[in-house]
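Novice: Input: one structure, supplied below.
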Amino acid sequence: MGQEMSTQSDMQNENQKGNKRNLKGSQGKNGLKERSTSISKEIVKNSFNNSKLRPGMFIQNSNVVFNEQYKGIKILGKGSFGEVILSKDKHTGHEYAIKVISKKHVKRKTDKQSLLREVELLKMLDHINIMKLYEFFEDNNYYYLVSDVYSGGELFDEIISRKRFYEVDAARIIKQVLSGITYMHKNNVVHRDLKPENILLETKNKEDMIIKIIDFGLSTHFEYSKKMKDKIGTAYYIAPDVLHGTYDEKCDIWSCGVILYILLSGCPPFNGSNEYDILKKVETGKYTFDLPQFKKISDKAKDLIKKMLMYTSAVRISARDALEHEWIRLMTSKDNVNIDIPSLELSITNIKQFQSTQKLAQAALLYMGSKLTTIDETKELTKIFKKMDKNGDGQLDRNELIIGYKELLKLKGDDTTDLDNAAIEVEVDQILSSIDLDQNGYIEYSEFLTVAIDRKLLLSTERLEKAFKLFDKDGSGKISANELAQLFGLGDVSSDCWKTVLKEVDQNNDGEIDFKEFRDMLIKLCNY
């Protein structure tokens, strides 16, 4: 609009200087209209091409019908609000855990707000140790939240089974929890209910335990300059500052300290016969290492617990500093990541050659890479990502990309002696500009999966059809201008303005994209 106003102003100025064009004639009107339309097209094109892509943009309250899309297999668990059902996608065959929440139990306004806030937070969070939300929909009786199946069960059950953990295993677990919390706090999100019941193990593989933080019902956005006041949480894990009604994001660190204490000893630092007694002990902040279980625990481990359980939030260690604590670095320094070399070679090739500037193709691939892949399909890529993520915060910055890229080339068997740092940096900068789809200066986990995965794996008919249906909201068999505008958050625009944007894909020039055009676009991209 600013450009259009400027154009009209310039023409008025020309008239004032004696340039007596007759804008009242039909030719003048048409010329101005054509120029205005041209500018509008350019604005739409620029807005579209500069739009930021995030996995959360694909999670919308859709019109999916549960029994048409999914087949329920068995109940995985029950809670006060509903149940979790192991379900199979009828189109792709993939299995998901679907949380089914009865609307009878979400009658209060605050309960519905809590549910919708949880969905919004999960839409924005993209981290290897945070549960992934695939879909959210509702019908007359229920809300449905679709996520991965984490077959390893709760960390709580693993604690009961093991009694207590070796230091190295406890460090591996708490490092992942802190990685997720560091990422959350960096994005101004506080969990407020961290406990072993809300930490799931991705698989039953005890050698390579990957954890997932779940249940964001009590989570919220926070501001560093403001204290929170809601007294919420679970007795054993709640921080004293929460009980006092004035706290910040470091309430999560207190909970991590309690979890680490339990992992190493098998018992909570603040115990009691009932909730009242437990909370009274939490309020004092006093605990002890004078237990038989702690006699063989290192001073460094105890030091981290002490720093996490500092009574005053201002002097309590931050998530970032806890993640970099000497004990965690020492315990996890020898963790070897065995990377499959063929997978590594393919991922490096895919990363280097990802140069698509077609925003629709990028969006389709991001959806397929982040929402239509399974844990097994991304297992090797997850290892590569973790190896590159040197500071463990779940994102790759420029420096990590430079170091990690060189390491991966060596692992692949390439001779890097002739590659100077400047050449590596140039290549990394090109990679970063190509695959940083949300333009935040980091490579998120889903962005990495999207560009590194075997794209031919993604292009099954079932996956292509599901991706197409995401864009084709009205089920007409074609993706319209307004459907794209909705998805990219650009508002209603005229179809004419979108023809310029879509011309690379729209082969028959009808102003819409059919399935064949959509499929051809992705096949062309994957053939480099």
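A Cβ is built for glycine as well, from the same backbone N, Cα and C atoms used for every other residue.
According to Swiss-Prot, the protein has these features:
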type	residues	note
MUTAGEN	G2 to A	Impaired exflagellation of male gametocytes which are arrested at the first round of DNA replication. Assembly of the mitotic spindle is normal. No effect on CDPK4 localization; however, a minor CDPK4 population fails to localize to the plasma membrane and to chromatin
MUTAGEN	M57 to A	Loss of the short isoform. In male gametocytes, DNA replication and axoneme assembly are normal, but exflagellation is severely reduced
BINDING	L76, G77, K78, G79, S80, F81, G82, E83, V84, K99	ATP binding site
MUTAGEN	S147 to M	No defect in male gametogenesis. No defect in sporozoite infection of host hepatocytes. Severe reduction in sensitivity to compound 1294 inhibition
DOMAIN	376-411	domain 'EF-hand 1'
BINDING	D389, N391, D393, Q395, E400	Ca(2+) 1 binding site
BINDING	D506, N508, D510, E512, E517	Ca(2+) 4 binding site
Novice: Would you identify which of the binding-site residues S80, N508 has the most other C-beta atoms lying within 10 angstroms of its C-beta?
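Specialist: In terms of Cβ crowding, the pick is N508.
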Novice: Going by Cα-Cα distance, which of the binding-site residues (L76, G82, D506) sits nearest to S147 (mutagenesis position)?
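Specialist: Looking at Cα distances from S147 (mutagenesis position), the smallest one goes to L76.
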Novice: Could you work out which of the recorded positions (S147, N391, Q395) has its C-beta surrounded by the smallest number of other C-beta atoms within 10 A?
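Specialist: Counting other Cβ atoms within 10 Å of each of the recorded positions S147, N391, Q395, the minimum falls on N391.
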Novice: Cβ within 8 Å of the ATP site centroid (L76, G77, K78, G79, S80, F81, G82, E83, V84, K99 excluded): which residues?
Specialist: V100, I101
Novice: Just to confirm: which same-chain residues, 6+ apart in sequence, have a Cβ under 8 Å from the Cβ of L76 (ATP binding site)?
Specialist: E83, V84, I85, L86, A97, V149
Novice: Find the average pLDDT over the domain 'EF-hand 1' (376-411) in the predicted model and report it.
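Specialist: Over the domain 'EF-hand 1' (376-411), the predicted model scores a mean pLDDT of 86.
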Novice: If the Ca(2+) 1 site is taken as the center of the Cβ atoms of D389, N391, D393, Q395, E400, which further residues of that chain fall within 8 Å of it by their Cβ?
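Specialist: For the Ca(2+) 1 site the neighbour list reads M388, K390, G392, G394, L396, D397, Y442.
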Novice: So among M57, G82, D393, Q395, E400, all listed as recorded positions, which is physically nearest to D510 (Ca(2+) 4 binding site)? Use the C-alpha atoms.
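Specialist: That would be M57, nearest by Cα distance.
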Novice: If you measure M57 (mutagenesis position) to D393 (Ca(2+) 1 binding site) at Cα, how many Å is it?
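Specialist: Each residue's Cα considered, M57 (mutagenesis position) and D393 (Ca(2+) 1 binding site) end up 23 Å apart.
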Novice: Taking Cα atoms as reference points, which of the binding-site residues K78, S80, D393, Q395, E400 is nearest to N508 (Ca(2+) 4 binding site)?
Specialist: Q395
